[in-house]
Amino acid sequence: MAILKRGARKKVHQEPAKRSANIKKATFDSSKKKEVGVSDLTLLSKISDEAINENLKKRFLNATIYTYIGHVLISVNPFRDLGIYTDAVMNEYKGKNRLEVPPHVFAIAESMYYNMKSYNENQCVIISGESGAGKTEAAKRIMQYIAAASSTHTESIGKIKDMVLATNPLLESFGCAKTLRNNNSSRHGKYLEIKFNNQFEPCAGNITNYLLEKQRVVSQIKNERNFHIFYQFTKGASDAYRQTFGVQKPEQYVYTAAAGCISAETIDDLQDYQETLKAMRVIGLGQEEQDQIFRMLAAILWIGNVSFIENEEGNAQVRDTSVTDFVAYLLQIDSQLLIKSLVERIMETNHGMKRGSVYHVPLNIVQADAVRDALAKAIYNNLFDWIVSRVNKSLQAFPGAEKSIGILDIYGFEIFEHNSFEQICINYVNEKLQQIFIQLTLKSEQETYEREKIQWTPIKYFDNKVVCDLIEARRPPGIFAAMNDSVATAHADSNAADQAFAQRLNLFTTNPHFDLRSNKFVIKHYAGDVTYDIDGITDKNKDQLQKDLVELIGTTTNTFLATIFPDTVDRESKRRPPTAGDKIIKSANDLVETLSKAQPSYIRTIKPNETKSPNDYDDRQVLHQIKYLGLQENVRIRRAGFAYRQVFEKFVERFYLLSPHCSYAGDYTWQGDTLDAVKYILQDSSIPQQEYQLGVTSVFIKTPETLFALEHMRDRYWHNMAARIQRAWRRFLQRRIDAATKIQRTIRERKEGNKYEKLRDYGTKVLGGRKERRSMSLLGYRAFMGDYLSCNESKSKGAYIKRQVSIKEKVIFSIHGEALHTKFGRSAQRLKKTFLLTPTTLYIVGQTLVQNAMTYTQDYKIDVRNIQAVSLTNLQDDWVAIKLASSGQPDPLINTYFKTELITHLKRLNDKIQIKIGSAIEYQKKPGKLHSVKCQINESAPKYGDIYKSSTISVRRGNPPNSQVHKKPRKKSSISSGYHASSSQATRRPVSIAAAQHVPTAPASRHSKKPAPPPPGMQNKAATRRSVPNPASTLTASQSNARPSPPTAATRATPAATPAAAAMGSGRQANIPPPPPPPPPSSKPKEPMFEAAYDFPGSGSPSELPLKKGDVIYITREEPSGWSLGKLLDGSKEGWVPTAYMKPHSGNNNIPTPPQNRDVPKPVLNSVQHDNTSANVIPAAAQASLGDGLANALAARANKMRLESDDEEANEDEEEDDW
């Protein structure tokens, strides 16, 4: 089967199109990681909490922790280092759109920095999630990226960058602690603003602190720790500090050892202490300031070691005054005054506007412990606020701030077994952040659709404003307002204040988001229902240090302590100081106002498990977080309009490869408007119009499946281009290999002769002149090629048969044929078989049709060494009996055209095989039963076959047994070929394109490479001969095994050379006589007339011309594929007929006369003979000048070579057969 090649393209030279400056050339991303799940939750086919969880789980287990919801980043804490925050990874995100790279916190940072520069807008990122979900880590990575991405032109800019980064270890040490859920939990909230100058370089910064958890200083639950700085200081303090401040190990202090957890996994306190000291130096804290900070920390630790006992009156008394003396030394206050402030409380009585009496009320042990702890908490809280203000002072040292990027890292939503005032404050702030998240997200979405004039369907969502009002409202009063009223009513008694607050809570029972339960109340937050304890909640809301403690600190001689406690006691003031609830409401509203002035980005963090394990994924816990974070609503809001949107330029840059209007060979060629380019891309990609809308500046795609289809087509583009390049390269290499093989074969044949012809000659000797020869066996091109079914190739029918019958060895001979099958009481049948010969075994393969699929099975497996003899007749039939030496099987009787070649291969493999040739074939029809098959001459038998009936073979008389193989014909001479081409062009007028359209289309069977049908005498063998190389087809040197079909109408613009003209150049150029002088002009010759030798009913195709035996027609064109273009004598119909069915009409004696401009008469057309030989008529008068003839021939040869070069890709010549 010939290799099909595409026709060559007509290449038109064009100037390369200028690529738009806004569209980048597409490149194949070889480092692209195979995606697990979807990188954007809006692309989920099904939207549900379970589907979101399943997608996050797949990515988490694949070490992919980041996922988008539109522009919102979802981050799952991996609890391990994934190596995704290196400088190399950071560089991959610089200057990239978020769709060009996988989801990452660096992509959010790049987007903020880019938007600030491009749109001159303030940016902020809101990081939310529960404790231990990775909020602080995300904030650190954003600061890391912005510091690295922004340019540095001056030393001061570089210093600001270093200071911004130094705030992380400093504030982590003083504001983070180990909890049961997180080893580095932020116990405060902060909003860091990085300010940039007009060149977008960081030039300043500011930190706002929110609600430090002061209670952690004095008490922690079991297996938790105090703030990191206490353990860093007690473990890593220098000898000078230990001597000056009396620093001991953490086990020696109540505040650090009471919870039973001194160390924590993944935390190195000594190393972190050095990082803290380094950060202090970078920020600009002097050594004296550092000494005072650590002096206060030592004082807090020693305050915690102050303990009390009961005196004789049952009041509190300091157990060890040496401890209070050392605390007084550290705070630089009077020791007795300190003791008095810890065990007594000053009370004043008022009489209207007059000041009343002052009383010193002694405290019991519980009250004294509370006063001690209040002093420690006050010192640490004020120290933390001073550190934040000191950092801000350093960051504001450089003027010129224009725009800013804000990073909000705030505590996550908290639900504990016992929840008090701290939890209601934390959860209130998270409610406010959720509110602004929903408002800004939905508002931004609505504004986008309105701006782009896009139609969309609004989505319902839960607005938690009602919960925020429940907590913060003043009219009607909310929970904080009710708490303030209770404190004002019973300020002197905490228990009374709690009872008053419980009574006021009855006002909220009608609110659907509130529930009252005895001494507890429930608020139904967006993240879940939280139960709060009433006991002690009002006292925490006061947030006031006792006036006597304030007066105590006012007596200090330490200027640093006086600095961090700037407020003095105003005993005359009657105005109620602000409570903790007032402060948190003001801070939250200020935060919302600040965030509303910036363009927000969002990071929603998720904690996958409580075990802090990198391999555990708790579905139940994650599902709870998905619900209270509102991820499903966020996805629905995002997809309420469209799952994907992109500006025209970016969309074209991404997908222009999908449209031939916009691209060629990977280059962007579109010169028009980008909107038109978008339309062409969507149109050429067959995207339905209802799946997208075009806005003013952006394209909006409805469903994620549409985007998947576009991305898939874009990916396949690169695969298709690679396949085309590979195909062209393989074709080039194969042509080189074929050319080299042809040259090598020619050289070997010149030196040693053709091995296939040698094998043929050896086979002729094997028969020893004892058997009549068939005409096809004597052809000069006949050679013993062996594997006619191409079994040894990877993709062929022979290889398929070989695999079916499980043959592992190399096949040296393969052919289709027949085998005689006998049945008891019935006539023998000739069944189709396939014969495969390997170096050791002869296989006879049968075929059966099973469910419309051909199945091949082994009928015989014969060891070559077990073959005793082969038996043949002495006539030209093709029957062979394989006689086995010892076997329980009968001897197979087979029929194949290439019997001589099969016997030759068997003889070479087993020299002991006897070749028995006689008038009959003898073989064992059954084991032990000898059977004889006679052969007789019958001229009525088929010319190319035989008749088998009743153990008798009837066949025509063949060639004599001693007939020799014809000499292989010489190849065409290039000069004669050129002469022939020149003559052909001169003698016949080329058919115009318009005329070619009227030529009948070739029969449908010829389009499938099917040869013309054989004459009726050969049709009884057509089925078996169809897959056998026809020796008759080897008459022409340019033919291959598969007979080519005649050209279609579209390829017949130029007529082919006549067979007679081709015959003129068959190796006789040395004897060509000089042409005679030009004769006078003659009339135009008529077409040759042919007569139908057989009936040709045709296949029903309109391009065929049905004929009856004896019909006479004109033959206007003859093709080498076996078809001729015929026309009725009256010219009423024209069509294709098989050449083998036609013979020259006896009354046709017209010889065409030569044209005026040539001096060589045109030869007569070949007559097609039944024996497949040609009787060529050579003109007698060829007596012109040899020089003129050679000149014309060379000119024609040059013209032919030029034409062949132009059409080389379209019509490559078939490889020449060697046999």
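Note that Cβ sites are derived from N, Cα and C of the backbone, with glycine treated the same way.
None of the substitutions listed is reflected here, since the structure keeps the original residues.
Per Swiss-Prot, domain 'Myosin motor' is recorded for 36-715, and the stated evidence type is sequence analysis.
Record note (Swiss-Prot) on the mutagenesis of V164 to I: Bypasses the requirement of SHE4 for proper actin cytoskeleton polarization. DSSP assigns V164 (mutagenesis position) to a helix.
Same-chain residues at least 6 positions away in sequence with a Cβ under 8 Å from that of N168 (mutagenesis position) are, in sequence order, A139, K140, M143, A279. Experimental mutagenesis at this site is recorded by Swiss-Prot as N168 to I, annotated: Bypasses the requirement of SHE4 for proper actin cytoskeleton polarization.
Quoting Swiss-Prot on the mutagenesis of N209 to S: Bypasses the requirement of SHE4 for proper actin cytoskeleton polarization. Around N209 (mutagenesis position), taking its Cβ as the centre, 19 other Cβ atoms fall within 10 Å, counting all chains.
In Swiss-Prot, the entry for mutagenesis S357 to E states: No growth defect, but leads to a partially depolarized actin cytoskeleton. Accelerates the constitutive internalization of STE2. The structure shown retains the original residue.
Under its mutagenesis entries, Swiss-Prot includes S357 to A with the note: Leads to a depolarized actin cytoskeleton and a strong defect in the capacity to internalize STE2.
Recorded in Swiss-Prot as a mutagenesis result, E472 to K carries the remark: In MYO5-1; temperature sensitive loss of function. E472 (mutagenesis position) has a Cβ environment of 19 other Cβ atoms inside 10 Å. Secondary structure from DSSP puts E472 (mutagenesis position) in a helix.
Counting residues of the domain 'IQ 1' (719-739) by DSSP class, helix then strand then coil, yields 21 helix, 0 strand, 0 coil. What Swiss-Prot records for 719-739 is domain 'IQ 1'.
Marked as domain 'TH1' by Swiss-Prot on the basis of sequence analysis: 771-961. Taken together, the residues in the domain 'TH1' (771-961) have a mean pLDDT of 90 on the 0 to 100 scale.
According to Swiss-Prot, the feature domain 'SH3' maps to 1085-1147, an assignment based on sequence analysis.
Among the mutagenesis experiments that Swiss-Prot reports, W1123 to S is described with the note: Abolishes interaction with BBC1 and VRP1. DSSP assigns W1123 (mutagenesis position) to a strand.
Checking each of the mutagenesis positions V164, E472, W1123 against N209 (mutagenesis position) by C-alpha distance, the shortest gap belongs to V164. DSSP assigns N209 (mutagenesis position) to a strand. Around V164 (mutagenesis position), the C-beta neighbours below 8 angstroms that are at least 6 residues distant in the chain are M143, A147, L192, I194, P202, G205, L395.
Spacing of W1123 (mutagenesis position) relative to E472 (mutagenesis position) is 97 Å (Cα to Cα, whole number). Residues in the domain 'SH3' (1085-1147) partition by DSSP class (helix H, G, I; strand E, B; coil) as 3 helix, 28 strand, 32 coil. For W1123 (mutagenesis position), the Cβ neighbour count at a 10 Å cut-off comes to 25, with all displayed protein chains included.
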